[in-house]
Amino acid sequence: MAALTLLSSRLRLCASAYRSGGAWSQGCAGYFSTSTRRHTKFYTDAVEAVKDIPNGATVLVGGFGLCGIPENLIGALLKTGVKELTAVSNNAGVDNFGLGLLLQSKQIKRMISSYVGENAEFERQYLAGELEVELTPQGTLAERIRAGGAGVPAFYTSTGYGTLVQEGGSPIKYNKDGSIAIASKPREVREFNGQHFILEEAIRGDFALVKAWKADQAGNVTFRKSARNFNLPMCKAAETTVVEVEEIVDIGSFAPEDIHIPKIYVHRLVKGEKYEKRIERLSVRKEEDVKTRSGKLGDNVRERIIKRAALEFEDGMYANLGIGIPLLASNFISPNMTVHLQSENGILGLGPYPLQNEVDADLINAGKETVTVLPGASYFSSDESFAMIRGGHVNLTMLGAMQVSKYGDLANWMIPGKLVKGMGGAMDLVSSAKTKVVVTMEHSAKGNAHKIMEKCTLPLTGKQCVNRIITEKAVFDVDSKKGLTLIELWEGLTVDDIKKSTGCDFAVSPKLIPMQQVTT
């Protein structure tokens, strides 16, 4: 008992010395390492915190879109002028903010990311051969970073099997004439329990630039709402992690169970001088807004698809919805039904768009739109989000497509040499055999070009992954061996009409019915 009392007394003395900034006492040293390498170093100037990042370094940069990006640390890199960086980030912000600023200043040599998005300069530099881009599925990117922080050198995943990710040949760098200068390498493939998986290697950075909400004087960190995204796994996956925060508080301000990142991962801390917290897509609703259900059913193509897609929801279901038609279909979920909407940037329990006075830059969906959450919602990191997705815990994923093949192959992420948006989280979303994959799209492309075809001509997002196709003309069930079966047909159209506008053959269900629409 006397020994325990002595230990307790010395622990209190050590904690007191730590809070006051004093040195550890000799008594403390008898119980704890005196190595200063474990102590978080605090900075008052962001430039000082990053000035030793050398040319050619690999830098992990947190954030999703513009949400949770380390604004001050990115600005500091602009001032240091460091060049030839390999930047690992989900995307590259926008043209004039976030990592887009470092692209404009030509400080980045290679991007490892999942999504080009709406950053026109990013896309221009890539297609012009000025920038190397290693496009990586979003969930795979998150897991590669997580593995790097956990000391796992590589892992197997079903994401990307049967695509350019597995086969190799995806352009990393173009020549000036549009030919491929550097192509991705093939991945090793193994089979487990009848399913194919590819080998992905972990990512570790020389430095990680992370944005958090608050830190205490010990270096423990917390995040706010959906701003944790890639920040959390990146914190653990670099030789030197630099965290910028909005506020530094006293030790003891956080309950231990409320700490998101323990101090062991945080090497440097700086309080951000100022924050713009720009919003990429401001989406709001008005007080009087109600679900848009006016007009005759099916009076336009888009509405027709939306109102059929809404019938895919079931009570208690967990669903991930792509931007556009899939997300709009959620407006028609029955009030007698509960559907839990998951967003891959780290939200479970998405709600409607906010009122103007509810807008929060730290709360966005995967489409970078401002959102709200419903009671019972939760926030988590990107690696946790894709554990839900890849692990088959999400019942339904609904997304758009450029092309779908007869046997359920999906293409929706690039047109080589012309359009490069990146795969984002789509490859992960369609990778689990436990998740129903529903494609919503217009039946034909411009010029009546086929989108439903014998074989996709564009690079695949997933192989034999689609279970159902919903267009303005028809609904097909998809079997990976037997092909398509027409199960619903829009009123006024015939089977021959569908044959003319479809680029492959299909069976017709003996129970063919008129195309259904959600009731209003």
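The count begins at 1 with the first shown residue.
In case you wondered, yes, glycine gets a Cβ from its N, Cα and C as well.
Don't expect the noted substitutions in this model, because it carries the original residues.
Pulled from Swiss-Prot, these are the features on record:
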- Glu344: active site, 5-glutamyl coenzyme A thioester intermediate (ACT_SITE)
- Cys67 to Ala: Decreases KM for acetoacetyl-CoA 3-fold. No effect on KM for acetoacetate, succinyl-CoA and succinate (MUTAGEN)
- Cys67 to Ser: Decreases KM for acetoacetate and acetoacetyl-CoA 2-fold. Increases KM for succinate 2-fold. Decreases KM for succinyl-CoA nearly 4-fold. Strongly reduces catalytic activity (MUTAGEN)
- Cys235 to Ser: Similar specific activity to wild-type (MUTAGEN)
Quiz item: In Å, rounded, how far does the Cα of Cys67 (mutagenesis position) sit from the Cα of Glu344 (active site, 5-glutamyl coenzyme A thioester intermediate)?
Solution: 13
Quiz item: Between the residue listed as 'active site, 5-glutamyl coenzyme A thioester intermediate' and Cys235 (mutagenesis position), how far is it from one CA atom to the other, in Å?
Solution: 19
Practice problem: Please work out the number of neighbouring Cβ atoms within 10 Å of the Cβ of Cys235 (mutagenesis position), leaving out its own Cβ. | Solution: 28
Quiz prompt | Number of Cβ atoms other than its own within 10 Å, given for the residue listed as 'active site, 5-glutamyl coenzyme A thioester intermediate' | solution = 27
Quiz item: Just counting, how many other CB atoms are there within 10 A of the CB of Cys67 (mutagenesis position)?
Solution: 29
